[in-house]
Amino acid sequence: MGACPPKAKGPWAQLQKLLISWPVGEQDWEQYRDRVNMLQQERIRDSPLLQAAKENDLRLLKILLLNQSCDFQQRGAVGETALHVAALYDNLEAATLLMEAAPELAKEPALCEPFVGQTALHIAVMNQNLNLVRALLARGASVSARATGAAFRRSPHNLIYYGEHPLSFAACVGSEEIVRLLIEHGADIRAQDSLGNTVLHILILQPNKTFACQMYNLLLSYDEHSDHLQSLELVPNHQGLTPFKLAGVEGNTVMFQHLMQKRKHVQWTCGPLTSTLYDLTEIDSWGEELSFLELVVSSKKREARQILEQTPVKELVSFKWKKYGRPYFCVLASLYILYMICFTTCCIYRPLKLRDDNRTDPRDITILQQKLLQEAYVTHQDNIRLVGELVTVTGAVIILLLEIPDIFRVGASRYFGQTILGGPFHVIIITYASLVLLTMVMRLTNMNGEVVPLSFALVLGWCSVMYFARGFQMLGPFTIMIQKMIFGDLMRFCWLMAVVILGFASAFHITFQTEDPNNLGEFSDYPTALFSTFELFLTIIDGPANYSVDLPFMYCITYAAFAIIATLLMLNLFIAMMGDTHWRVAQERDELWRAQVVATTVMLERKMPRFLWPRSGICGYEYGLGDRWFLRVENHHDQNPLRVLRYVEAFKCSDKEDGQEQLSEKRPSTVESGMLSRASVAFQTPSLSRTTSQSSNSHRGWEILRRNTLGHLNLGLDLGEGDGEEVYHF
C-alpha cells in the first residue's frame with residue numbers, strides 16, 4: 001500500500017523512464033517537486049501510521065503497534081516508511097518506538113524518485129539530530145547506504161549536493177560529533193559516490209567554506225592513521241580530478257588557500273622577510289597529463305581565474321613565462337611569420353602561362369591559366385619556388401601533427417570552444433593546413449581551380465598571426481574581444497541583417513521588374529538585387545539614382561524606409577552591441593591576460609622537448625622533504641599596518657584617560673603626578689594633562705586623527721596581504 005508501481009522491463013522500461021523524466025526538465029523541476037511534496041503530504045494524512053509518526057503521537061502509535069493488522073512496512077508517496085517520516089520531523093520518541101517494534105526499518109531506504117536510497121539515517125544526519133543518529137546506529141542502521149535519487153545528484157535543479165553517503169551528509173552540514181560517530185561505527189572515509197567524488201571532493205563544492213575547511217582537516221586526521229598507501233587527498237573522481245584540482249576548477253579560492261597553507265614549509269623569518277617553500281605537487285604542469293593550470297584556465301567559471309593570482313601559482317607561472325615561455329613564444333611567432341611570407345611568395349609566383357583556347361564570351365577577361373605539373377618545374381626560378389612549396393607543405397604537415405593529438409586528448413568541443421585556449425585559432429590553423437595539402441593534391445593531379453584553396457589559405461594563414469598577439473599584454477585581450485564580437489554580436493546581427501536584406505531586396509526587385517535594366521540595372525535580376533542591397537546596407541555604395549528618367553514611386557518610399565531601418569537603426573545598434581562587449585571584456589582585461597599567459601605556457605611546455613624546458617623548482621631531497629618539488633618564495637611584508645595598530649591601541653587608551661583627566665583638572669594637586677598612558681609612551685607626547693582652555697580644541701584634533709587612523713588601519717588590514725613584495729627562487 002503506497003509503494004511505487006512495479007518497474008516495466010524491456011523496451012517498456014525505456015519508454016516509462018522517458019515519460020517519467022519528461023516533466024522533470026529544467027523549467028518544470030520545481031513544479032514536479034511541489035507535486036511530489038503534495039502527494040507525500042496527502043499520503044501521510046491518509047495513513048494513520050504515517051500521520052502518527054509525523055505528529056509524534058505516541059499513544060496512537062502504541063495502539064497501531066498492538067494491532068496485528070497494521071503493516072509497519074507501508075510506505076508513502078515517495079516510498080518512505082514511517083521511520084522516515086518520524087526522522088523528517090525530528091520526532092525521536094516516535095522513531096524509537098517504531099524501531100523497537102520493527103528494527104528492520106532502520107535499514108529501509110526510500111524506493112521512489114526523487115529520494116531513491118535515502119534512509120532514516122540520512123535524514124537524521126541532515127537534521128543534525130545526534131540522539132536519533134545514535135539510536136539508529138544502535139539498531140543497525142547502515143553507514144554505507146547510498147542516496148542515489150534525483151534530489152541528491154549534482155544538478156542545477158538542486159540547491160544542495162551532499163553526495164550519497166551519510167558521512168558526506170554529516171560533513172557537509174558541519175556536524176563534527178556526527179562525523180566522529182559515523183566513523184567510529186565503520187563509515188568509510190574513502191567511499192565514492194556515482195561521480196567518483198569522495199567526501200573531500202564534496203566538501204570542495206560546499207558554499208560554507210568555514211565548515212568545509214574544518215571538516216576537511218578532521219577527515220584528513222582520520223586518514224593519517226589509516227593503512228592506505230595513497231593519501232585521501234590524491235584519490236581522483238571519475239573525471240580524474242583530485243580535491244585540490246577540483247578546487248581550482250570551481251574557483252574555490254578559500255579552500256585553495258587552506259590547502260596551500262597545509263602544504264607550505266617556512267624556511268626562515270627575519271623581520272618583515274619570510275622564506276617559504278610551497279609544494280608544487282598537482283600544481284606544476286611539468287609531466288602532468290591533466291594539468292592543474294590547464295584545468296583552471298579552461299574552467300567555465302570566472303572565479304577559477306582568481307586562482308592564478310594566488311601564491312604560489314602566480315609566482316610559478318611568472319617564472320616559467322619569463323624564463324622559457326616568452327622567449328620560445330617570440331621565436332615561434334617569428335618562425336610562423338617567415339613561414340607565411342614564404343607561402344605568400346610561392347602563391348604570388350605560382351606557375352602560370354598564357355591561355356591556350358580563344359575567348360568566346362565577351363565578359364570573360366581571363367588571359368592566363370595554371371601550368372601543368374610537367375611544365376611547372378623547369379626553370380631555375382621554378383626550382384627556387386619548389387623549395388618554398390616544400391617548406392609550406394612540410395609546415396602544414398607539422399601543424400596537423402601538433403594539433404590533431406591535442407584534439408583527441410582534450411576533446412573537440414573543449415579544444416575548439418575555449419576562447420582562452422585559442423579555440424577559434426585552432427580551427428583556423430587546421431583549416432589552413434588542410435587547404436595547403438588540398439592545393440598540393442590539385443597541383444599533382446593537374447586539377448584546375450587551385451586558386452580557390454590558395455585564396456582561403458592565404459586569408460586564414462595570415463589571420464592566425466593574431467594568435468601570437470596573446471604574448472603581449474596590450475594586444476592579448478583584444479583578440480578575445482574580436483572573437484566575442486564575431487561569435488556573439490556579429491552572429492546575432494547577421495541574422496537580423498539577412499532578414500532585412502531579403503525583404504528589401506525582394507521589394508526593390510519587384511519595383512524594377514518592369515523597368516528598363518539599361519537605365520538602372522542594380523536591381524535588374526534577383527541575385528544582383530541581393531548584392532546591391534547588401535552594399536547599400538553597409539553603406540558601401542550610395543543609393544542608385546538616374547535623374548534623366550522617372551523612377552517608380554514605390555522605390556522612393558522603400559528606399560527611405562530601408563535607409564532608416566538599416567543605416568540609422570541597425571548599424572548603430574551593432575556598434576552599441578560591440579561597445580558593450582568591449583566594456584565587459586575590458587573589465588576582465590588583467591584576468592584574461594593572465595589566463596592567456598598560463599594557457600600559452602602550458603601549451604609550450606607540453607610541446608617543447610624536456611632538455612629545452614627543464615622542471616621548475618627545487619627537489620625536496622635538498623631539504624629532507626622527499627621526492628616532491630617545491631618553489632621557494634620570499635615575501636616582504638609591510639609593517640605599516642602593525643604600526644598603525646599600535647597607534648590605535650594608544651588612542652583607545654587615551655579615550656579611557658579623558659575621563660580621568662577631567663577629574664584631575666578639578667584637582668590641581670594631581671595634575672603633574674598622573675601616570676603616563678601608553679599613548680604618551682608610544683608617541684613621546686607632552687603630558688596628557690591639558691588646561692581647560694586648550695582641552696576642547698586639542699580633544700577635537702585627537703579625535704579626528706584617531707578616526708583617520710582607524711580608517712587607515714581597516715584599509716591596511718584588508719590589503720596588507722597583497723602589499724608585500726614577493727621574490728621567488730629556484
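A Cβ is built for glycine as well, from the same backbone N, Cα and C atoms used for every other residue.
Keep in mind that this structure shows the original residues, not the substituted ones.
Pulled from Swiss-Prot, these are the features on record:
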type	residues	note
MUTAGEN	F425 to A	Decreased inhibition by the synthetic drug econazole
MUTAGEN	E535 to A	Minor effects on Ca(2+) permeation
MUTAGEN	D542 to E, N or M	Attenuates Ca(2+) permeation and Ca(2+)-dependent current decay
MUTAGEN	D542 to K	Abolishes channel activity
MUTAGEN	D542 to A	Abolishes Ca(2+) permeation and Ca(2+)-dependent current decay; no effect on monovalent cations permeation
BINDING	D542	Ca(2+) binding site
MUTAGEN	D550 to A	Minor effects on Ca(2+) permeation
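Taking a C-beta cut-off of under 8 Å and a sequence gap of six or more, E535 (mutagenesis position) has these contacts in its own chain: I541. In three-state terms derived from DSSP, F425 (mutagenesis position) belongs to a helical segment. Of all Cβ atoms in the protein chains displayed, 21 besides its own lie within 10 Å of the Cβ of F425 (mutagenesis position). Here the CA atom of D542 (mutagenesis position) lies 18 Å from the CA atom of D550 (mutagenesis position). Contacts of D542 (mutagenesis position) defined by a Cβ separation under 8 A and a same-chain sequence distance of 6+ are given as none. With a 10 A radius on its CB, D550 (mutagenesis position) counts 9 other CB atoms from all the protein chains.
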